[in-house]
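K.L.:
According to Swiss-Prot, the ATP binding site annotation covers Gly223, Gln224, Thr225, Asn226, Ala227, Gly228, Lys229, Thr230. Annotation source Swiss-Prot lists domain 'Kinesin motor' at 142-456, citing sequence analysis. For the mutagenesis result Asn134 to Lys, the note given in Swiss-Prot is Decreases protein stability. For the mutagenesis of Lys426 to Asn, Swiss-Prot gives this note: Decreases protein stability. The structure shown keeps the original residue. Quoted from Swiss-Prot, the note attached to the mutagenesis of Ser841 to Ala states: No effect on cellular localization; when associated with A-845. Here the residue is the original one, but Swiss-Prot notes a mutagenesis experiment at this spot, Ser841 to Glu: Loss of cell plate and plasma membrane targeting; when associated with E-845. Here Swiss-Prot notes a mutagenesis experiment, Ser845 to Ala, with the remark: No effect on cellular localization; when associated with A-841. Ser845 to Glu appears in Swiss-Prot as a published mutagenesis result, with the remark: Loss of cell plate and plasma membrane targeting; when associated with E-841.
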Amino acid sequence: MADQRSKTNRWNWEVSGFEPRKSSSNASFAESTGHRTTGPLLRRNSISTPSLPPKQAIASKVNGLKEKVKLAKEDYLELRQEATDLQEYSNAKLDRVTRYLGVLAEKSRKLDQFVLETEARISPLINEKKRLFNDLLTAKGNIKVFCRARPLFEDEGPSVIEFPGDCTICVNTSDDTLSNPKKDFEFDRVYGPHVGQAALFSDVQPFVQSALDGSNVSILSYGQTNAGKTYTMEGSNHDRGLYARCFEELFDLANSDSTSTSRFSFSLSVFEIYNEQIRDLLSETQSNLPNINMDLHESVIELGQEKVDNPLEFLGVLKSAFLNRGNYKSKFNVTHLIVSIHIYYSNTITGENIYSKLSLVDLAGSEGLIMENDSGDHVTDLLHVMNSISALGDVLSSLTSGKDSIPYDNSILTRVLADSLGGSSKTLMIVNICPSVQTLSETISCLNYAARARNTVPSLGNRDTIKKWRDVASDARKELLEKERENQNLKQEVVGLKKALKDANDQCVLLYSEVQRAWKVSFTLQSDLKSENIMLVDKHRLEKEQNSQLRNQIAQFLQLDQEQKLQMQQQDSAIQNLQAKITDLESQVSEAVRSDTTRTGDALQSQDIFSPIPKAVEGTTDSSSVTKKLEEELKKRDALIERLHEENEKLFDRLTERSMAVSTQVLSPSLRASPNIQPANVNRGEGYSAEAVALPSTPNKNNGAITLVKSGTDLVKTTPAGEYLTAALNDFDPEEYEGLAAIADGANKLLMLVLAAVIKAGASREHEILAEIRDSVFSFIRKMEPRRVMDTMLVSRVRILYIRSLLARSPELQTIRVSPVECFLEKPNTGRSKSTSRGSSPGRSPVRYLDTQIHGFKVNIKAERRNKLASVVSRMRGLEQDAGRQQVTGVKLREMQDEAKSFAIGNKALAALFVHTPAGELQRQIRLWLAENFEFLSVTSDDVSGGNGGQLELLSTAIMDGWMAGLGAAVPPHTDALGQLLSEYAKRVYTSQMQHMKDIAGTLAAEEAEDAGQVSKLRSALESVDHKRRKILQQMKSDAALLNLEEGSSPIPNPSTAAEDSRLASLISLDGILKQVKEITRQASVHVLSKSKKKALLESLDELTERMPSLLDIDHPCAQREIATAHQLVETIPEQEDTNILEQSHDRRPSLESISSGETDVSQWNVLQFNTGSSAPFIIKCGGNNNSELVIKADARVQEPKGGEIVRVVPRPSVLVNMSLEEMKQMFVQLPEALSLLALARTADGTRARYSRLYKTLAMKVPSLKDLVSELE
């Protein structure tokens, strides 16, 4: 059955119903065809048999093959040379780019050096500014006293305080014994109850600036209980106190003064003093905080300090410290709370490291009265508070009076604040008082205490002293302004240098992207050259095989040659006998005509356009018998021609039905809703007519239906028929023929063979064979056009085959509307003919294919009356019954056919009509137009059998044949109209393809990637689209047969893809960054890291962050998110000393649980087979899990049957570094036996080497572990 099916499906040259014409050439062709069907499939020469001797033809064929092999070798060597030149050119380009990058790097280094030098010049100015500001504050006084009164509550009675000025406060003592019961106090600043926290802080800010400049500053909140001390320091939720405002000011000033070489850092310590004992409020909850030592002369106390990087962290730490104090409010009144902000400044240029401290002190209540009912503990607490506050007053008094000995040791409070009270330190005391008359005595006591500290300051009542200090302050301000101006200029210069550095970095990024693009182009060209080289090698191999086949066939051809000669001799004799019979018949007919002419006086003309032999009038019995014989012979010959036409029409109908099937599927939803489509047009039996059909305007781009007949570099299926036709068309040489008649005969035979091959291929394979012989057919037609020897009707049929094949595969071409046939026909002297019912239908709105006006073809037919004798003869022959009918003669039909041919030459609109309308439908429309416009040719019930219907058929056939012949005629310097239409349709398809690629690339370029997987998908998708676009461009450049390229330039505009290329370069850079982040995350997947390792990982993440400017803005979030996640992961891993990590690494062994309980979820397994020389090879399946670990699946034991597979995570080769051989064997027990057999050796070193090679071999088969393999290497 298989042999029978192969015989039935074998391709052969037989055409059903086709018999060759009875001539010498056709006879030989028929005989050769008969031999070909019975014998094996042989390759025929395109040269006709009588043209050259057989031996000479075979020798020429062999020589031609040798020349082709030689040309193929030369092409191969040229391609190799081009590849070498391209490689050298790429290397030279890369060298130039590398040198240019070096120059840019040198410029960047110089800019960095210049920035450092500029900052080195700015640093002294900044220090001088700080010194001047500190001198200004010193000139105003190192110790300042502010007074603040809180608002009066409702139940506290009247107020006893007045505010006569900004520096004076007046207290009504209500002492009638005194002449002036009011007592005045002067301070540096006095704040009434209406003053808020912001106004108070505006005067405190210079002390904060001094602390940042390097001076120790202490701010003391002093006063009686419930006077507002704690509110001044802490504030409320909506009006913050000095704690939060001081740190925010420090943070903002540090940010504005920090540079690339200088940096500020802050840490916080919070403690309280109760009964002369220090209690750390931070170390109670966090034991791992770094400590700071406080030297208290007699002892050293360690306090915990926590680093804070922003105001939110500061408030959080401060809140946790306050929570540690507890809820004993009575205890708060006898406790001193101290919040110390430690300020660290470092400069890498000058090597300067500065430490300063800002102490914010909330002192205990100052009432100091001991009641009789107070307990012993409370009395002790009050005594300690009075002692510490008194000692603080003594220290301030000694400092302001200039004494040599300062009593710091009298209290733990003064010892703690010793470094912030004397020398160049700045001290601010804020006295908080209550305006109520109930607390008058405590208020006066607080004011006296504060006045004692302030009155020791040099008196401001001396005008000379005031003038002196004002002059000093004025000079200091002027100098400070000059320094600030110079500092501002230098900062502007630094900004300009940073901008220049940024421009240089941008140039580096652009150049880097260009280098990547050059690498990509070079890689693409190399891959293309490699593929072309492989194709040439395959072609060379095929040529060798064909050459060997031809040599084997030479012997068979020699045997067939003798047989063909004998057959030709027999055919020649038969032809001569037939020609003799025809001559006798013609002489008999001539005698009969002459005898009839003598009787009637007028000769009759023939009405057959295909036969040159006239028909005799039925006069005698002999002439009628001769006429019948001639008619039988002519009918046989015409039947053969009609069969070939019918086969061609069936082929055209199949192509049209296929294209209509595709378009009907697209149109099915819209046919019901369209009111302009008439049912008569939809239900016609033969496809669609030339009338306008509402097709969709745009195809579905997602389906990718835009294809050409041949797709560039796509491999086309080959068939024996296609190979034979390709060779015959390519090898056809007109120079080998003698005379134009021989050339025309050979060329037309080849075109007929093309049509016959497509017919035999059938509807399922007609597109394949058309694509296979496409280049050869178009080259053959282009080569033969200048000689004007081809049958233009055959050329038209071949062109229509290819255009309809293109229409069937291109939905956007099916939307083209063509003009109806009425636009191409008109009656003489009347302009346009009356339109048919189809043309005048109100629902029809045709859209013309061309914008220019279509000139119609004038059908010149006039009604004439015959003479009486002709009418009698016609009645005798039974041809006509009406003497008024039009006499359509052969001459008239030939003239009309010639005029139709001239009209069709170069007419692209008519070509579009032929392409989009089936031939049978088009001829039917022409017959209908003729019947409607020439009434004397109309068919009635009386003359159906008389032949009038035959006249309409003859006229429509003559017009159709003339148009078909004219459409295939070339118009120098252009090709024929159908060829021009094919070129234009191909350009439309290419334009749609390029725009489709542009739209897809634009959509992908605008899509934002969320993670590494989407980045990889986007990159591969953009690279795929770019590769397809380049393939389309290459196909356009090489497809000269369709596009008719001039001087190698592309006729299709190439849309700009700069944005898509930039996004692709950005995705490539982003992919590299994400791979490095993934590698860092993998290295950080441990429990403990060494300090050096952790520092190296963090530096690597910082370097990746610096590479982010090379990415587009759309890719920044993804990179920032991945880097931030990795940075947070590394930061959370505990660190140890390098020595501890090394000791642990020596003791580290892979646990059995880590091997058996690791993650074994693998998406895809890769199978490897190891042949060890035994009967059964080892089969191991390998894959990768989400942790980038190698996972294998194999039989637990080699000798066990299938089904006992186990899955294990394979440890890395580095695990075996410090293992002994026995320990390795124990580890391999948990792994499949095949792995241990392949890896174990006699020694430990040999086992490590074999295991490392085996691990690399397995990992190379897993795509996700290729980076791991490169790391191991």
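Glycine is treated like the rest: Cβ placed from N, Cα and C.
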K.L.:
DSSP three-state call for Asn134 (mutagenesis position): helix, strand or coil?
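P.N.:
Reduced to three states, the DSSP call for Asn134 (mutagenesis position) is helix.
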K.L.:
Taking every protein chain shown into account, which of the recorded positions Asn134, Gln224, Thr225, Asn226, Thr230 has the largest tally of Cβ atoms within 10 Å of its Cβ?
P.N.:
Gln224
K.L.:
Whose Cβ lies within 8 Å of the mean position of the Cβ atoms of Gly223, Gln224, Thr225, Asn226, Ala227, Gly228, Lys229, Thr230, the ATP site, other than those residues?
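P.N.:
Surrounding the site, in chain order, are Arg150, Gly365, Asn432, Cys434.
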K.L.:
Whose Cβ, among the binding-site residues Gly223, Gly228, has more other Cβ atoms within 10 Å than any of the rest?
P.N.:
Gly223
K.L.:
Quick one: Cα separation, Asn134 (mutagenesis position) versus Thr230 (ATP binding site), in Å?
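P.N.:
The Cα atom of Asn134 (mutagenesis position) is 29 Å away from the Cα atom of Thr230 (ATP binding site).
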K.L.:
Could you round the CA separation between Lys229 (ATP binding site) and Lys426 (mutagenesis position) to a whole angstrom and send it over?
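P.N.:
Their Cα atoms are separated by 20 Å.
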K.L.:
Just to verify a number: CA distance, Lys426 (mutagenesis position) to Thr230 (ATP binding site), in angstrom, no decimals.
P.N.:
21
K.L.:
Can you name the residues of this chain that are 6 or more positions from Ala227 (ATP binding site) yet have a C-beta less than 8 Å from its C-beta?
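P.N.:
Listed in sequence order, they are Arg150, Asn432, Ile433, Cys434, Thr439, Cys446.
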K.L.:
When DSSP is mapped onto helix/strand/coil, what comes out for Lys229 (ATP binding site)?
P.N.:
helix
K.L.:
Please classify the secondary structure at Gly223 (ATP binding site) using three-state DSSP.
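P.N.:
Its secondary structure by DSSP: strand.
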K.L.:
Between 0 and 100, where does the mean pLDDT of the domain 'Kinesin motor' (142-456) sit?
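P.N.:
The predicted confidence over the domain 'Kinesin motor' (142-456), as a mean pLDDT, is 86.
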K.L.:
So if I draw a 10 Å sphere around the Cβ of Lys426 (mutagenesis position), how many other Cβ atoms end up inside it?
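P.N.:
Summing over all protein chains shown, Lys426 (mutagenesis position) has 25 other Cβ atoms within 10 Å.
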K.L.:
Taking the Cβ of Lys229 (ATP binding site) as the centre, how many other Cβ atoms fall within a 10 Å radius?
P.N.:
27
